[in-house]
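Let me begin by presenting the structure, written as structure tokens, before commenting on it.
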Amino acid sequence: MSLQYHVLNSIPSTTFLSSTKTTISSSFLTISGSPLNVARDKSRSGSIHCSKLRTQEYINSQEVQHDLPLIHEWQQLQGEDAPQISVGSNSNAFKEAVKSVKTILRNLTDGEITISAYDTAWVALIDAGDKTPAFPSAVKWIAENQLSDGSWGDAYLFSYHDRLINTLACVVALRSWNLFPHQCNKGITFFRENIGKLEDENDEHMPIGFEVAFPSLLEIARGINIDVPYDSPVLKDIYAKKELKLTRIPKEIMHKIPTTLLHSLEGMRDLDWEKLLKLQSQDGSFLFSPSSTAFAFMQTRDSNCLEYLRNAVKRFNGGVPNVFPVDLFEHIWIVDRLQRLGISRYFEEEIKECLDYVHRYWTDNGICWARCSHVQDIDDTAMAFRLLRQHGYQVSADVFKNFEKEGEFFCFVGQSNQAVTGMFNLYRASQLAFPREEILKNAKEFSYNYLLEKREREELIDKWIIMKDLPGEIGFALEIPWYASLPRVETRFYIDQYGGENDVWIGKTLYRMPYVNNNGYLELAKQDYNNCQAQHQLEWDIFQKWYEENRLSEWGVRRSELLECYYLAAATIFESERSHERMVWAKSSVLVKAISSSFGESSDSRRSFSDQFHEYIANARRSDHHFNDRNMRLDRPGSVQASRLAGVLIGTLNQMSFDLFMSHGRDVNNLLYLSWGDWMEKWKLYGDEGEGELMVKMIILMKNNDLTNFFTHTHFVRLAEIINRICLPRQYLKARRNDEKEKTIKSMEKEMGKMVELALSESDTFRDVSITFLDVAKAFYYFALCGDHLQTHISKVLFQKV
């Protein structure tokens, strides 16, 4: 039984030619007297059956069993009851899912974030001036949002730190106004029964400032006669931690310049409010913290504080989050998630608006989670820097000098600590360094070593977020650097790592970001991945037929190499709609291998094949595009074999050109010949130079838009020179020998840095071409560096459905 694949937007069959009035350009050659003789590549119809037998033959071949044993998993995907897989993504459900995400992206404001019971309780404590709550809606929210066990906090993830500080704050607020005694007593009971459990909690997941804020709440509770075990050993330990931390707080500095201490004023004493009010944020808050701002208002009755709190309470219908706004954080992290999930192409316009927004608030000192902040952090700065640079915005690497001191990098200016995710995002950003950006070179070395050490100690736990698989994300990044990270490989792993709505952030309390951690994104990504994978499996079947029918094994191309060629193309150019680009890359790679394997040994044999190729084309033109193999000169050694392979090459180029003409009305036949002729001139002289440039040209020729006028552009020439130094087959061999691997990879890295600078700093007019160069270079770099991962990645990316 075979799997049936329904091809949406299928390539017209050759029989369509006879029934159409379209005139094919004269540059399509006619070989051996047939109307259009192309390298044989069948199975072009509206509904195509992907042969189980052919795939089974591939799996059972001794060669593949030796080289790629993990492909046996593909057998399990083609059982007797295998379902039909729809290739494409134009179903109504898929379109609606895309539309829903677009709606989210088009309506981003100050950030969607869950309400914090702790911060709401601080707002509820504010006196209107007449012994009544200034924010009765906050009191009401507390009363209506108690959990069934008597606590307050995140309802889906139980953390004693989170539940106890939220519960104590809410109990204090209700008792202060003598309201809702039943809820208050339930909360006290929960607190008394569970306070001892703090001893067993992981300090890494302790809320921000817990050791300062929690004792302060206990003092308020004691003052209003709330009966809790104040002499509990665990509370004594927390008091000791508070005193230690308070002694380390630079009181003089915190009153002069904005620091993260402004976020947690409610836990401090002996504050000079006249000085602190000068450090207030533009929106009236103290570093965007409702609880800190509520405490400040109680001490100062400042009208700007009150206005901020009123806006927050109104925005969240009575409650307030632990931090607000979070606009920059939300904009940046959404783009990152959509990009890593492999679905960003559906939202290009919306993503540009997101990044325009972030760039508008970018400063030389960096950014933080909210706009117009006087305090910046390395986490948001690194994430924004990476995305902005990737998308062509001009941002300076000097921004990271603000977070560096004596060779180390820190989360906040003036502090001396790191967080795993902060260093992870610094590491990711540092890999987009341009040559001569020493600060990023230092950042890469520091963050890599930091993460490596944390992984070795099994300490990949973060103080900012509880994630599904943070160790997996970091492990992937450490093993597959960005230069070698292919889009489909990253997405295949990230789909398994992304926790969606189950990921929880850690602030003063646990909180969630529904537009950042969204199950809808995950489901859309899974469906899109499976759609693309089905298309790839269909193409892989066609690709094998082309290989067999043209007997390419006779020219030294093994089946395992065939799969590697297709995989590199599909893992890089993965989109279903880019089939022409993907297939031309894969076939061109195989043909280069066949030609080099059969005729690359000596300059004479290379020259012989090159002459045969050019003679094929010249004869065709002399005979009005009709010629027969009998017209070819066969007096040179090996010319029969050369003639056959040249025929396969030209036939394949004809088919590529024909397919593009039928689907997009563009005739690129002569340009295909010229591109291969240019490659042969380099190959004839040097043996293995020019393959990278050839692949880029092939891909560009197959694009929907005509970019061929860039082939003579000085920028193109510079990029071509670089990629031809990266994409040298002899380098792969050296890279896989332990004694030369490090030296070879460093040499390639140097060229990759030049490539990144040229590709990412280019204007919109040349950007598509530049990114194509970068994509191809990354694929070659991946092949040289990641040989140990190749089998696993091929199996996972091409054959394992998500």
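From the backbone N, Cα and C atoms, a Cβ is placed for every residue, glycine too.
Annotation comment: Swiss-Prot describes Lys245, Lys463 as substrate binding site. Neighbours of Lys245 (substrate binding site), defined as other CB atoms within 10 A of its CB across all chains, total 14. According to its DSSP assignment, Lys245 (substrate binding site) is helical.
Mutagenesis annotation in Swiss-Prot: His331 to Ala, described as Reduced activity, but no effect on substrate binding. Increased inhibition by Mg(2+); the structure shown retains the original residue. DSSP assigns His331 (mutagenesis position) to a helix. Its own atom aside, the Cβ of His331 (mutagenesis position) has 26 Cβ atoms within 10 angstroms in the protein chains shown.
Annotation of the mutagenesis experiment His331 to Arg in Swiss-Prot: Reduced catalytic activity, but loss of inhibition by Mg(2+).
While the structure shown retains the original residue, Swiss-Prot records the mutagenesis experiment Asp377 to Ala with this note: Reduced catalytic activity, but no effect on substrate binding. Reduced inhibition by Mg(2+). Neighbour list (Asp377 (mutagenesis position), Cβ cut-off 8 Å, at least 6 residues apart, same chain): Gly366, Cys368, Trp369, Cys411, Phe412, Gly422.
In sequence order, Cys411, Ala419, Thr421, Gly422, Asn425, Trp464 are the residues near Asp379 (mutagenesis position), counting only same-chain partners six or more apart with C-beta under 8 A. In the three-state DSSP reading, Asp379 (mutagenesis position) counts as helix. Sequence annotations record features per position, and here Swiss-Prot assigns Mg(2+) binding site to Asp377, Asp379.
Annotation of the published mutagenesis Asp379 to Ala in Swiss-Prot: Loss of function; the original residue is retained in the structure shown.
According to Swiss-Prot, the experimentally introduced change Asp380 to Ala is described as follows: Strongly reduced activity. Reduced inhibition by Mg(2+). Taking a C-beta cut-off of under 8 Å and a sequence gap of six or more, Asp380 (mutagenesis position) has these contacts in its own chain: Leu328, Phe329, Ile332, Gly366, Ile367, Cys368, Trp369.
Of the recorded residues, Lys245 (substrate binding site) and His331 (mutagenesis position) place their C-alpha atoms 33 Å from one another. A separation of roughly 21 Å, to the nearest angstrom, links the Cα atoms of Lys463 (substrate binding site) and His331 (mutagenesis position). Neighbours of Lys463 (substrate binding site), defined as other CB atoms within 10 A of its CB across all chains, total 19.
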